[in-house]
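Q: Okay, handing you the structure first.
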Amino acid sequence: MFPFCDSSSPMDLPLYQQLQLSPSSPKTDQSSSFYCYPCSPPFAAADASFPLSYQIGSAAAADATPPQAVINSPDLPVQALMDHAPAPATELGACASGAEGSGASLDRAAAAARKDRHSKICTAGGMRDRRMRLSLDVARKFFALQDMLGFDKASKTVQWLLNTSKSAIQEIMADDASSECVEDGSSSLSVDGKHNPAEQLGGGGDQKPKGNCRGEGKKPAKASKAAATPKPPRKSANNAHQVPDKETRAKARERARERTKEKHRMRWVKLASAIDVEAAAASGPSDRPSSNNLSHHSSLSMNMPCAAAELEERERCSSALSNRSAGRMQEITGASDVVLGFGNGGGGYGDGGGNYYCQEQWELGGVVFQQNSRFY
């Protein structure tokens, strides 16, 4: 059985009393100590199938040996409970932050080196890269010239081109200097990077501003050219879409009316020609039309222009009425369907006489008006 608290066994004493250590010393770990109770959790977890009788026997054997003799024996080395003290958290954090900072700085330096591997130059337009990309045609011509000159670098070819065209560049610079005066007094640089000698006089060392040096004789030529070809006035954004005035709208309406009248006249002409063809086909080559039919046909042909004039008059009246009601001029879009029919009792031209009727259908302001008129 397990020992109880009231037993006189030395195993009932605390561990630090058994080892004769001071109470202020750190507490030892029971799982790693020499004396371990049989029922301790580390021992039981290590081997759950360990026989209980063997555990009790080993505890009794340990009781037979005094703990003082075991501790004081020279065979057992005395080891410290903690070989190395844990490092403070502040030192670990400082080391980690230092490592991260050094890594970030290296990454930034590497990124900067990858981003800008070539040095840039400062120009009037700001910082610019020394590299440039040529089009296909220009690149072919450029490298052909480089092969002819025998240069091994593109910079030498460009320098040769600049030296060759130095006179033309100086003329351009003189023209710019004559048109614009530099107020800050800063001297410009020539093609080869030195001070421009065009700004200095040959005899003396005093300089003049750019506005007073060469190129003054070209000013009148530019002025005369500008006076000869005046530029058209620029249209502002507000005048781009101007609303037409009343006269322009009235003229547009008048042109629309003329087009509508011409369309009606052409329609009447087509209808008259179609009627003549049908009448000739109905009469036949053997039957000659009588005098009544001829007079009827001639009167019908004479009535066609009258009907057209009447239609135009009605259109004019309807437009005037709509203008009065609306209070302003409106363009009337009308769609007229004219149906002409000729017939008699026998279904053609005969003694019964002819009947002519005109059916009109007008659309005014979304309302459809239908009117039938007959002419005998």
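Backbone N, Cα and C atoms are what each Cβ position is placed from, and that goes for glycine too.
According to Swiss-Prot, the domain 'TCP' annotation covers 114-172, on the basis of sequence analysis. The domain 'R' annotation in Swiss-Prot covers 246-263 and is backed by sequence analysis. According to Swiss-Prot, the naturally occurring change A48 to T is described as follows: In strain: cv. D940Y and cv. M37W. The natural variant P88 to T is recorded by Swiss-Prot, whose note states: In strain: cv. I29, cv. Illinois 101, cv. Illinois 14H, cv. P39 and cv. Tennessee 8. According to Swiss-Prot, the natural variant A223 to T carries the following note: In strain: cv. Guirua. According to Swiss-Prot, the natural variant C358 to R carries the following note: In strain: cv. Canilla.
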Q: Taking helix as H, G and I and strand as E and B in DSSP, count the residues of the domain 'TCP' (114-172) in helix, strand and coil.
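A: Reading the DSSP string over the domain 'TCP' (114-172) gives 34 helix, 8 strand, 17 coil.
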Q: Across the domain 'R' (246-263), what are the DSSP residue counts per state (helix, strand, coil)?
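A: Grouping H, G, I as helix and E, B as strand yields 18 helix, 0 strand, 0 coil.
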Q: Need one number: mean pLDDT over the domain 'R' (246-263).
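A: Here the mean pLDDT over the domain 'R' (246-263) amounts to 91.
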